[in-house]
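Each remark here refers to the structure printed beneath this line.
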Amino acid sequence: MVAAAATSAFFPVPAPGTSPKPGKSGNWPSSLSPTFKPKSIPNGGFQVKANASAHPKANGSAVNLKSGSLNTQEDTSSSPPPRAFLNQLPDWSMLLTAITTVFVAAEKQWTMLDRKSKRPDMLVDSVGLKSIVRDGLVSRHSFSIRSYEIGADRTASIETLMNHLQETTINHCKSLGLHNDGFGRTPGMCKNDLIWVLTKMQIMVNRYPTWGDTVEINTWFSQSGKIGMASDWLISDCNTGEILIRATSVWAMMNQKTRRFSRLPYEVRQELTPHFVDSPHVIEDNDQKLRKFDVKTGDSIRKGLTPRWNDLDVNQHVSNVKYIGWILESMPIEVLETQELCSLTVEYRRECGMDSVLESVTAVDPSENGGRSQYKHLLRLEDGTDIVKSRTEWRPKNAGTNGAISTSTAKTSNGNSVS
């Protein structure tokens, strides 16, 4: 079809059931009727005389050659199709260029359609994101993985991914109008000197993105108990729609002056509730606290960890992402070289500042989960005060799983179904 459209511009196609009409010169089309004019022969030139034994017919027409004139008589026999002269044919290079251009344009169009068909928002919506997006309760952002965000394995580090999760949460607060004076603080929170602190984080990694990949992150809020809220994230590959990472977190209110946890005041709850989604978390929470282990039984200990100025966040305490880096400091090097982190659960117990000196302890968990190795972690101050407890799961490298999120039915705070 594409080639026919291209060639029709050069060769007009007659309508069905019609045939070309002969011109005045017999079967020749009028556009191809030959016209001969006698030319004068200059002095000294050769004069050519027609051979009397010339063939009486040429191209199906009787030809009588006389001095200076050409007469044709219509041949009653069947005539072959008219022929076109070479100088009347189109420029073949132009024709080939036109055909090539059409094919290239068609190929690009099909490529674009094929990529659009793989976009995450056109795949099966297993958690009802489309409906939540229509309600304006989901924030969606895209990030490209930079060269300085990858590690020795040429994949994005867990710290990079957590920074992107935090960035989408802050942008989500801004889009909802909750960015009053500080990161995610509502007017009621500012009035009561309240700030958000992260108390628990869960991450499950199906596959780590690599340098140059573009990922899309969807995040939304939901209520969590009486003193906080939960935040969920889905990280997917922009090109294929594959879900790479799932994460969920719990945030609590803390008084900025007393540094103690606080319940949500009524006015703050009224500000937040319209933006909550009544939906199951993307990672099921078993509500079991991480068990404490004896530091003396630890398999690996890293001491003398001290925060730097750049490790502090806007609330003047160490960023929650920095704790993850400290936890991994005590992992055995042979594990880091042969395995990759696929599951992470972190409980934040206390904050620490510039003057803190910490130690990171790691112990092997004897229990197994599908052949994956498990470890328990403890980050504490030198005086023995617990700062962070964690549990991690590791799998052999290049053994990523295609985790799927079960279909769930959710409702927004105004009662709309999002399944």
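Including glycine, each Cβ sits where the backbone N, Cα and C put it.
As the structure is a computational prediction, the values presented were derived from the model and not from experiment.
Sequence-distant neighbours of Asn315 (mutagenesis position): residues of the same chain at least 6 apart with a C-beta under 8 Å from its C-beta are Ile195, Val197, Gln256. Marked as active site by Swiss-Prot: Asn315 (among others).
Taking Cβ-Cβ distances under 8 Å and a sequence separation of 6 or more, the neighbours of His317 (mutagenesis position) in its chain are Glu351, Cys352, Gly353. Annotation note: His317 (mutagenesis position) sits in a coil segment as assigned by DSSP. Under the heading active site, Swiss-Prot lists His317 (among others).
Taken from Swiss-Prot, the feature active site covers Cys352 (among others).
Swiss-Prot documents Asn315 to Ala as a published mutagenesis change and attaches the note Reduces thioesterase activity 7-fold.
One mutagenesis experiment named in Swiss-Prot is His317 to Ala, and its note says Loss of thioesterase activity.
For the mutagenesis experiment Glu351 to Ala, the note given by Swiss-Prot reads: Reduces thioesterase activity 18-fold. Secondary structure at Glu351 (mutagenesis position), as computed by DSSP, is coil.
Cβ neighbours within 10 Å of Glu351 (mutagenesis position), excluding its own Cβ and spanning all shown chains: 16. For the mutagenesis result Glu351 to Asp, the note given in Swiss-Prot is Reduces thioesterase activity 9-fold.
Quoted from Swiss-Prot, the note on the mutagenesis of Cys352 to Ala or Ser is: Reduces thioesterase activity 1.5-fold. The number of other CB atoms found within 10 A of the CB of Cys352 (mutagenesis position), across every protein chain shown, is 23.
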